[in-house]
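Notes to accompany the following structure.
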Amino acid sequence: MDDIFTQCREGNAVAVRLWLDNTENDLNQGDDHGFSPLHWACREGRSAVVEMLIMRGARINVMNRGDDTPLHLAASHGHRDIVQKLLQYKADINAVNEHGNVPLHYACFWGQDQVAEDLVANGALVSICNKYGEMPVDKAKAPLRELLRERAEKMGQNLNRIPYKDTFWKGTTRTRPRNGTLNKHSGIDFKQLNFLTKLNENHSGELWKGRWQGNDIVVKVLKVRDWSTRKSRDFNEECPRLRIFSHPNVLPVLGACQSPPAPHPTLITHWMPYGSLYNVLHEGTNFVVDQSQAVKFALDMARGMAFLHTLEPLIPRHALNSRSVMIDEDMTARISMADVKFSFQCPGRMYAPAWVAPEALQKKPEDTNRRSADMWSFAVLLWELVTREVPFADLSNMEIGMKVALEGLRPTIPPGISPHVCKLMKICMNEDPAKRPKFDMIVPILEKMQDK
């Protein structure tokens, strides 16, 4: 079968590029052994494919069934250029697999001397023990062993044995490839959905946690008055565009159930354990969003929006705000396609005006530059990330809409905010929509801020 895993193994860059260009393909899916496309390309030394996968957003620290990361495989097989590429993109150099081995264990065992030296030069620990009490240097032949010890000591490493603990990876979440079959089903049998817990209910419908084909999912049941053949046809036509699997910062709609046979039109999407960015910032989840995490979220959102803005035509009726951005298990922010409104859902109503650009509150959608308006929404998200506050929390939606559109109400930037973030916010919130930047222009700015 000439699938993506074979193409990555064989280094067929043209076929891989064509596959990546199809938005319904998920580059972070896994095969039967939990190997992602990146695992295979790293194992087989396919540098061009590795580069392409990383540029398209492949997860660097993804683990297969044996908890090997792509770095474990590249180090074992002595692909020095790929090891350096993975390290450049922040691969976890001391990631532990199911045997307690780190990439350096394998580089030493297989006699990949140069790779072992590179790993130590980048902070790999020479005396971390696996489950069997063996250190990486125990696996190396004598000359390499001495050399690595010497290098590590020069770099300030303590050469005493670090005993194996089952908690080496605690505090990081183990990132698994996604189930590769999920993007194959667009129409879903309503009877196969198992509704577990109701999460939320509002004007547009109900949100449930559920199970489907052994996977945790979120089920969105739409409330639609006077369901008709025409609305049913629109639902069928508009759904497929929301199945975007090809970008790591976009959360696709996995599939839909038409009504009938379902009692209401229904969407399903991946379960996100942390919920939305709104939940994380304002509803006390278990982790702290510090400055570096805030910049990472901003970068994730900017990358996702930059991708969505390349689509022609644009996805209509998509509103960017902190409730429509989901946070994945590995703290990646993803723009949710399940929050896009359908043409038959309350046209002309705004439910989150605090994030909406003034011109979009005043004009019809067809008279607004959507890309510029999205940039304003992004500026409000930046404000929210640095202040941890809900914009205009003391006003009703009606008041916010009126005051932003007609009275010049704007978020006030408090003192003490990083001057870089402050400047970026002001640029993105320019009163003249034509002077706001595009997302592909601010991605490199945020990347620089992240590196600092």
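Count begins at 1; order follows the chain as displayed.
In case you wondered, yes, glycine gets a Cβ from its N, Cα and C as well.
Don't look for the substitutions in this one, it keeps the originals.
Now, the feature entries from Swiss-Prot:
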type: BINDING; residues: N200, N202, H203, S204, K220, H270, M272, N279, K341; note: ATP binding site
type: BINDING; residues: D339; note: Mg(2+) binding site
type: DOMAIN; residues: 193-446; note: domain 'Protein kinase'
type: MUTAGEN; residues: D31 to A; note: Loss of interaction with LIMS1 and loss of localization to focal adhesions
type: MUTAGEN; residues: H99 to D; note: Alters interaction with LIMS1
type: MUTAGEN; residues: T173 to A; note: Severely reduces PAK1-mediated phosphorylation and increases nuclear localization. Reduced cell proliferation and cell migration; when associated with A-246
type: MUTAGEN; residues: T181 to A; note: No effect on PAK1-mediated phosphorylation
type: MUTAGEN; residues: R225 to A; note: Reduced interaction with PARVA. Decreased focal adhesion assembly and reduced cell migration; when associated with A-349
type: MUTAGEN; residues: S246 to A; note: Severely reduces PAK1-mediated phosphorylation and increases nuclear and focal adhesion localization. Reduced cell proliferation and cell migration; when associated with A-173
type: MUTAGEN; residues: K363 to A; note: Remains almost completely cytoplasmic with little nuclear localization
type: MUTAGEN; residues: I400 to A; note: Results in nuclear accumulation of the protein and altered cell morphology
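Structure with Swiss-Prot features highlighted.
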residue : record               : contacts (Cβ under 8 Å, 6+ apart)
H99     : mutagenesis position : G66, N130, K131, Y132
H203    : ATP binding site     : K223, C346, Y351
K220    : ATP binding site     : G205, E206, L207, W208, T266, L267, I268, T269, A338
R225    : mutagenesis position : none
S246    : mutagenesis position : L20, D21, N22, T23, E24, N25, D26, L27, R56
D339    : Mg(2+) binding site  : H318, A319, R323, S324
K341    : ATP binding site     : S204, R317, H318, A319
K363    : mutagenesis position : none
I400    : mutagenesis position : P353, A354, F392, L409
Rounded Cα separation (Å) that holds between N200 (ATP binding site) and D31 (mutagenesis position):
34
A 10 Å Cβ contact count, applied to the recorded positions D31, N200, M272: which residue has the minimum?
N200
Going by DSSP, is H203 (ATP binding site) sitting in a helix, a strand, or coil?
coil
If you measure every Cα to Cα pair among N200, N202, H203, S204, K220, H270, M272, N279, K341, the residues listed for ATP, what is the largest value in Å?
22
So what pLDDT does the domain 'Protein kinase' (193-446) average out to?
92
Reduce the DSSP letter at D339 (Mg(2+) binding site) to three states and note it down.
helix
Reported as an integer number of Å, what is the Cα distance between D31 (mutagenesis position) and M272 (ATP binding site)?
22
